[in-house]
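Asks: Sharing the feature lines straight out of Swiss-Prot:
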type    : residues                       : note
BINDING : CYS63, HIS85, CYS199           : Zn(2+) 1 binding site
BINDING : CYS115, CYS118, CYS121, CYS129 : Zn(2+) 2 binding site
MUTAGEN : CYS63 to Ala                   : Loss of activity
MUTAGEN : THR65 to Ala                   : Loss of activity
MUTAGEN : GLY84 to Ala                   : Loss of activity
MUTAGEN : GLY104 to Ala                  : 90% reduction of activity
Amino acid sequence: MASLPVSFAKPDKNGVITCKAIMLKEAKLPGMSYADTVQIIDIQVDPPQNVELRVKMLCASVCRTDILTIEGFMAPTQFPKINGHEGVGIIESMGPDTKNFKVGDVIVAPTLGECQVCSSCRSGRTNFCQNYGANESALEPDGTSRFSYIDSDGKKKLLYYKLGCSTWTQYMVVDSNYATKLNEIAPELPPPHGSILSCAFATGYGAVWLDAAVQEGDSVAIFGVGSVGISAVIAAKELKAKQIIVVDRNEYKLKMAMELGATHCINSEKLPEGVTPSQAVRKLTPKEVGVDASIESSGYDVFMNEAMKAAIHGKAKTVITGEGIYENDRIFFDFKDFLFGGNVVGNVTGRVRIHSDFPGLLRKAQEPVIRAGMDKILGYDAATMKCKYEVDIREGTPALLKALEEVENVDCVKLVIKLNDY
């Protein structure tokens, strides 16, 4: 990213920038298509206020939760909105009270901030900051939006946010308390890699590295090997886990996991009748006691139960990283498993704190083996600087709709949306 272009769109006399963005008009309900709700439009992005940053976005990557947002299952559920929370960009301008950033810095904006002074931050045991938690209000902290558009009646209407940032736009505004710089530590990291670091890679890698605290010689089970699960495999391999057991139904992704360090793979749809995934995992462990760490990244509630059942009760930690669709937003675990030592913890962005841990993750991302794993997740071709599944916002709505449909392809691990040249 050292040689990225630094030209910016010219604001109008009020400091407003007009650019292209991907708008979600309404939730994609059963029977509806992406064309019914998703479209590329021109929007207006107001100047940053207070401690905000206005950012020229380079690219965004599509998380499974972004698809759930389109379908109306994930908070905040207000529409119309700009979707997306994974992405990387360059600071174009800053609010008057912003500190520790400058125009031209390359940043990502993970879901959680880090004040470094609340009891949670000082504990070192969590990234759930009490002052800068996940913003699910769909607006800036002051209750307003920096995004607007002109509707078909010529009226100005506001656009809501996704988790305080919204990355599916050529320019966004974000509270600087939720941003962290890439350029000082990893200036050569390609933008798509920076994008997945902001959520998917941090979530999977951090679940193994920080939450489960896997040690050399441990056994690890990973349920679901999309981009988060593959990142967990990379971490387990790097931390010298002895057994890395992956569970999924997608043979392409299981094969990728094996190529990146998994020692055993289990296709959950090809198990003998009556055998559950957790039983299959336990059978692979010494004395069939289970694994030292169990990571759930599929987002399916049944796998969350299975992940806990696969772990050594009383010793192992089961880390839940995936968000899915559950009846009344509730997940039911077997009480007996809890009573006899089941240890389940929720995870957002891998327990990675944006100031205390993210710099270390950036350094890891530059190590050849880990960088090669990120290349695999993205299907990245260094010669062309393109990803296997990539669409440019400037190609228009039809190309975007086609790309969103392709997210369900068996060999699609991560879709990248290019927003500006790099």
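Including glycine, each Cβ sits where the backbone N, Cα and C put it.
Show me how these features fit into the shown structure, please.
Replies: For HIS85 (Zn(2+) 1 binding site), the Cβ neighbour count at a 10 Å cut-off comes to 26, with all displayed protein chains included.
CYS118 (Zn(2+) 2 binding site) has a Cβ environment of 15 other Cβ atoms inside 10 Å.
The number of other CB atoms found within 10 A of the CB of CYS63 (mutagenesis position), across every protein chain shown, is 27.
Counting only same-chain residues at least 6 apart in sequence, those with a Cβ under 8 Å from the Cβ of THR65 (mutagenesis position) are MET74, HIS85, GLU323.
Secondary structure at GLY84 (mutagenesis position), taken from DSSP and collapsed to helix, strand or coil, is coil.
Of all Cβ atoms in the protein chains displayed, 13 besides its own lie within 10 Å of the Cβ of GLY104 (mutagenesis position).
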Asks: When the Cα-Cα distance from CYS199 (Zn(2+) 1 binding site) is computed for each of the recorded positions CYS63, GLY104, CYS115, which gives the smallest value?
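Replies: Looking at Cα distances from CYS199 (Zn(2+) 1 binding site), the smallest one goes to CYS63.
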Asks: Rank the binding-site residues CYS115, CYS121, CYS199 by the number of other Cβ atoms within 10 Å of each Cβ and report the first-ranked residue.
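Replies: In terms of Cβ crowding, the pick is CYS199.
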Asks: Using C-alpha atoms, which one of the binding-site residues CYS115, CYS118, CYS129 comes nearest to GLY84 (mutagenesis position)?
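Replies: Result: the closest of the binding-site residues to GLY84 (mutagenesis position) is CYS129.
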Asks: Let me know how many other Cβ atoms fall within 10 Å of the Cβ of CYS129 (Zn(2+) 2 binding site).
Replies: 21
Asks: Find the shortest Cα-Cα separation between GLY104 (mutagenesis position) and the recorded positions CYS63, CYS115, CYS121, CYS129, and name the residue that gives it.
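Replies: Closest candidate to GLY104 (mutagenesis position), judged by Cα separation, is CYS115.
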Asks: Would you kindly give the Cα-Cα distance separating CYS115 (Zn(2+) 2 binding site) and CYS63 (mutagenesis position), rounded to the nearest Å?
Replies: 26
